[in-house]
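Below is one structure, written out as structure tokens; the observations come after it.
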Amino acid sequence: MEVGSATKKLQCQRIGCNAMFTDDDNPQGSCQFHASGPFFHDGMKEWSCCKQRSHDFSLFLEIPGCKTGKHTTEKPVLAKSVPKHPVAAPTSSPDANAATKDSCSRCRQGFFCSDHGSQPKEQIKQTLNTPGQAEEEKIEPLAPPVQKAVIDINQPQVCKNKGCGQTFKERDNHETACSHHPGPAVFHDRLRGWKCCDVHVKEFDEFMEIPPCTKGWHSSSPDPAV
């Protein structure tokens, strides 16, 4: 008996989903996705559709989608985000600033003044920590070791290795089961890439399609050390 195309497993191409589905099992609301692409600026990663953000790339990819609909194999067309350049505040010359500070009653009395950036010396001294205080702040109690959760070998899990995201069972896991990126993602000068394989592209969808460079075990923990 020939299996129809309706039962063929397909991968959803919506941003933030990537789930496997079939044409005969694709109800409205089964797909949770991001309606528009990401925005990267000053080390911050943000979804432009819902303004959810994170500094950590792995946590950023785990932010759930803000819209629901049907799965699709059509890749979304992403609008290129234009970074917002901060406008520098006007600065006054040192001579002019000194003149205004002399005429300002708050500055002359030693109070903090946001207009002229002065700060009383006593307040500065209080913010400085002595060497003994700094050492005390560094001493923290040791946290108890994290206990690994006991998982059924037949229980489906989602691999958290970067670049993988596949569903697996522990009974089928082995040393070459997972294709992933061991190194961190790198975002610099509007380029996106992986440090482990030194591949960099400009567009986010091209970045997500960079093939993994390493084989290994699937891991359901976002932290390889756990």
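Each Cβ is built from the backbone N, Cα and C atoms, and glycine gets one as well.
Over in Swiss-Prot, the protein carries these features:
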type	residues	note
BINDING	Cys12, Cys17, Cys31, His71	Zn(2+) 1 binding site
DOMAIN	12-71	domain 'CHORD 1'
MUTAGEN	Arg14 to Asp	No effect on the interaction with SGT1A and barley HSP90
MUTAGEN	Pro38 to Leu	Diminishes the interaction with barley HSP90. No effect on the interaction with SGT1A
MUTAGEN	Lys45 to Glu	Diminishes the interaction with barley HSP90. No effect on the interaction with SGT1A
MUTAGEN	Ile153 to Gln	Disrupts the interaction with SGT1A. No effect on the interaction with barley HSP90
DOMAIN	159-218	domain 'CHORD 2'
BINDING	Cys159, Cys164, Cys178, His218	Zn(2+) 3 binding site
MUTAGEN	Glu170 to Lys	Disrupts the interaction with SGT1A. No effect on the interaction with barley HSP90
MUTAGEN	Trp217 to Thr	Disrupts the interaction with SGT1A. No effect on the interaction with barley HSP90
Residues in the domain 'CHORD 2' (159-218) grouped by DSSP into helix, strand and remaining coil: 8 helix, 19 strand, 33 coil
Arg14, Cys31, Pro38, His71, Glu170 screened against Lys45 (mutagenesis position), Cα within 10 Å - retained recorded positions: Pro38
Shortest C-alpha distance to Cys31 (Zn(2+) 1 binding site) - which of the recorded positions Ile153, Cys159, Glu170, Cys178, His218: Cys159
Inter-residue Cα distance where the pair is Pro38 (mutagenesis position) and Trp217 (mutagenesis position), in Å: 29
Cα-nearest neighbour of Cys12 (Zn(2+) 1 binding site) within the listed binding-site residues, Cys159, Cys164, Cys178, His218: Cys164
Sequence-distant neighbours of Cys159 (Zn(2+) 3 binding site) in its chain (C-beta under 8 A, six or more apart): Gly165, Gln166, Thr167, Phe168, Cys178, His180, His218, Ser219, Ser220
